[in-house]
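Below you'll find the structure, written out as structure tokens, and then a few comments.
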Amino acid sequence: MRPAALLLCLTLLHCAGAGFPEDSEPISISHGNYTKQYPVFVGHKPGRNTTQRHRLDIQMIMIMNRTLYVAARDHIYTVDIDTSHTEEIYCSKKLTWKSRQADVDTCRMKGKHKDECHNFIKVLLKKNDDTLFVCGTNAFNPSCRNYRVDTLETFGDEFSGMARCPYDAKHANIALFADGKLYSATVTDFLAIDAVIYRSLGDSPTLRTVKHDSKWLKEPYFVQAVDYGDYIYFFFREIAVEYNTMGKVVFPRVAQVCKNDMGGSQRVLEKQWTSFLKARLNCSVPGDSHFYFNILQAVTDVIRINGRDVVLATFSTPYNSIPGSAVCAYDMLDIANVFTGRFKEQKSPDSTWTPVPDERVPKPRPGCCAGSSSLEKYATSNEFPDDTLNFIKTHPLMDEAVPSIINRPWFLRTMVRYRLTKIAVDNAAGPYQNHTVVFLGSEKGIILKFLARIGSSGFLNGSLFLEEMNVYNPEKCSYDGVEDKRIMGMQLDRASGSLYVAFSTCVIKVPLGRCERHGKCKKTCIASRDPYCGWVRESGSCAHLSPLSRLTFEQDIERGNTDGLGDCHNSFVALNGHASSLYPSTTTSDSASRDGYESRGGMLDWNDLLEAPGSTDPLGAVSSHNHQDKKGVIRESYLKSNDQLVPVTLLAIAVILAFVMGAVFSGIIVYCVCDHRRKDVAVVQRKEKELTHSRRGSMSSVTKLSGLFGDTQSKDPKPEAILTPLMHNGKLATPSNTAKMLIKADQHHLDLTALPTPESTPTLQQKRKPNRGSREWERNQNIINACTKDMPPMGSPVIPTDLPLRASPSHIPSVVVLPITQQGYQHEYVDQPKMSEVVAQMALEDQAATLEYKTIKEHLSSKSPNHGVNLVENLDSLPPKVPQREASLGPPGTSLSQTGLSKRLEMQHSSSYGLEYKRSYPTNSLTRSHQTTTLKRNNTNSSNSSHLSRNQSFGRGDNPPPAPQRVDSIQVHSSQPSGQAVTVSRQPSLNAYNSLTRSGLKRTPSLKPDVPPKPSFAPLSTSMKPNDACT
């Protein structure tokens, strides 16, 4: 089954490949190293310095009266064509026509470059035997003149060249003199918007196409105009109006106008063509879906081939498509028959174009010339009825396309990187003038030479690719290092056997045949099948055959049969000091190439070299260097150049290998990328897992262990003894599990630099409902602070004794005591006391605080009975401005009750007893530590405890907050009617881990940010009896 499927695929591929014709190979190839010996014209006169050159900008060339006219920028050169092929070409005369300075200034004012503001000769025609008609752009102000042919002197007045010559040299134009009238096609405005087919001069009225009507002309590019019969035919390409829905589709067209057209009536088509019709040219490869060549490049004049009048045209693919060119032949009778067929119309702007029925076509038929045999009663076109004129105005397009001869291209060239743009035809080639040879010029400076074959039907049936020539001479034609290889025009002179090829910077004279290359080798001369070459018996060499030559010669154009002819060994002929030979008998010794050479009559084919084993690469043997064989004879290689094709098999193998290697490399790259991503994902997952485990044991707050509940000394201190988090896994510690949570720091070896700071602690909304035990402690502490008189020195190691610290389930101590060097600890920390000792110490402190409170009360009562009232009044008149902080002890999303925080109500005062308040912001924690430690050690049960002071939290600045602060207050009611409420503040502490070894007292890290909130005074919520105040 598989072999059958493979055979079917091969058959389909063969059929598909046979659908499109393959390019033929030339019999002979002439490279630039050989053609550089041809004469070149660069604008010099005989005897002038050839090193100095000026830019020519050649626009066109024309042969008239055995003289070659070269139309360039600001000049027209004349060259004598009756010279040999070995002589240099010089101009015999030079006509200079430069633009006036006023026109140049106007051109520059219009925004054009100075190189564009010249007079480019675009129209050069023979008006009659004595007059030369010339038109130029004249710095974007086209003008025309008449010159005498013999002297090139101007005569008559200069007149406007509008509608006869374009404004810009880049715009295409055509012009033709017929019966003394000038038929031109170009643009009529500066912006090249209005395209026109125009008739002027002569005794007939001036006519033009309808202005700005896309049905008549839509962005045309004019190529050629020919005079045939009663009509003038214009060949051009334009945007197809019938295919507007498909975008800008370009079609080749041919249009006709009658020579005797006098225009329409005063009502319809006045001073406009009444015979203008246009049709599409069809040049396509037939098949189920035709492959069209729509870009018309060049058209010949009407030539007669085998008794028929035809025109040959070159077409190409669009410039944004794959390169390809074709040559199609059209019979003039077929063109005339299309204009007698059906018309095409569009009934509405959105509808498609459809044929017009014959019954709707008015009489007389539009497009016919007045005064013809079918329209004898209409002497001129002015007499046509309005129906005919209106119909021709709205229906200029024909429905059918002009078919090419044999309904397919006569020649194809698709496997090259250039397009064919020019054409020249010799329809009387050979000594008997019975052959047709076509020369095609490309945009790369390459000339292709073909022989038209006549089939059994008596007409063109194909072509024979005779020769390929690279005629551009970079040494002489390049200007300022720029090589412009576009061929601007070609003119063939059969009498001199020359083809003049014009580039923008030079003109090269190329012989029609290279017969001297064959020398004395008869086999190669016959095998070349060139109508211009033949084997001359008298001289025993291959020579050029002029028309009607009387020399005895041998040719075989049809078959090129070389049977019975001997091989050509070491035969060469010298030309201009260079020896040449087509057959490399001594330089290529392989048998394969030799057999191929002999089978074609001595013509070398590069396929033989490719198939020959052990042969050298022909692509590398294209250099222009001559080489010398063993016998001293200089040979030259004429193999294909680097821009030729490679074998299909090699190309297929290269494509397959490239595909396989690309697939392998792509797989490797994809595997590496996937593996790298997989590793990255694994690393990220492992890091997230480790981070999750580390977060489970993260600390919400860390505090020092030593000196927490009373005893600041330890018998056996150990370093780095600190408390573990008081909040474990987001829950507050309770008395039942407090002992479990207090762990030695030496078991963890925590890094002190990693301890949390107030800035890095997330904030949560704090609940406002306080705990009852914490509220009582705050109230008692507030009373003690309010009743103090003096403050101890800043450096005193006395610490105030708080009211009894209650071990409530939600209570967190606000201060911890750390060992200091002044007490002899030598930077060591004490062990954590046991839970029972902590409870006992708390009880002792409670009793001491109660006794101290009673002592202060009695002391105040003995001094002033109304002291408490005054104190309350002072307190109410000047409440302390202490900021309220809000913080959290857990992760984001959780909230803690206010009772779970360590709170303290502080009152700040001055040395005057309870009358003024002053905020105190210690500059560092060491000062506060010394002060509080000393107060606690020395003044626990004495009356001096009235001087106890509550300082601000650690880590604050030296200055108080500038904005008013909100305070949490309680009310103190007096027994007097005028008693005032005392508002006291509760201030949390902020602690920074700056220097643990130097501080004797360390507060727990504050859980509230240091930002000044808005001021707020809470209402009185807790009442105190009068006897609770200081009396």
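Note that Cβ sites are derived from N, Cα and C of the backbone, with glycine treated the same way.
Residues or ranges marked as domain 'Sema' by Swiss-Prot: 24-512. Averaged across the domain 'Sema' (24-512), pLDDT in this predicted model comes to 92.
The DSSP secondary structure for Leu191 (mutagenesis position) is coil. Listed in Swiss-Prot is the mutagenesis experiment Leu191 to Arg, annotated as follows: Strongly reduced affinity for PLXNA2.
Under the three-state DSSP scheme, His212 (mutagenesis position) falls in the coil class. Cβ neighbour count for His212 (mutagenesis position): 10 (other Cβ atoms within 10 Å of its Cβ, all protein chains included). For the mutagenesis experiment His212 to Asn, the note given by Swiss-Prot reads: Strongly reduced affinity for PLXNA2.
Ile322 to Glu appears in Swiss-Prot as a mutagenesis experiment; the accompanying note says: Abolishes homodimerization. Taking a C-beta cut-off of under 8 angstroms and a sequence separation of 6 or more, Ile322 (mutagenesis position) has the following same-chain neighbours: Thr414.
Under the DSSP three-state reduction, Lys393 (mutagenesis position) is assigned to helix. The Cβ of Lys393 (mutagenesis position) has Val210, Val268, Leu269 as same-chain neighbours under 8 Å, each 6 or more residues away in sequence. According to Swiss-Prot, the mutagenesis experiment Lys393 to Glu carries the annotation: Strongly reduced affinity for PLXNA2.
Swiss-Prot gives this note for the published mutagenesis Met415 to Cys: Formation of disulfide-linked homodimer.
Of the listed mutagenesis positions, namely Leu191, Met415, the sparsest Cβ surroundings within 10 Å are found at Leu191. Counting only the Cα atoms, the space from His212 (mutagenesis position) to Leu191 (mutagenesis position) is about 13 angstrom. DSSP assigns Met415 (mutagenesis position) to coil in the three-state reduction, placing it in neither a helix nor a strand.
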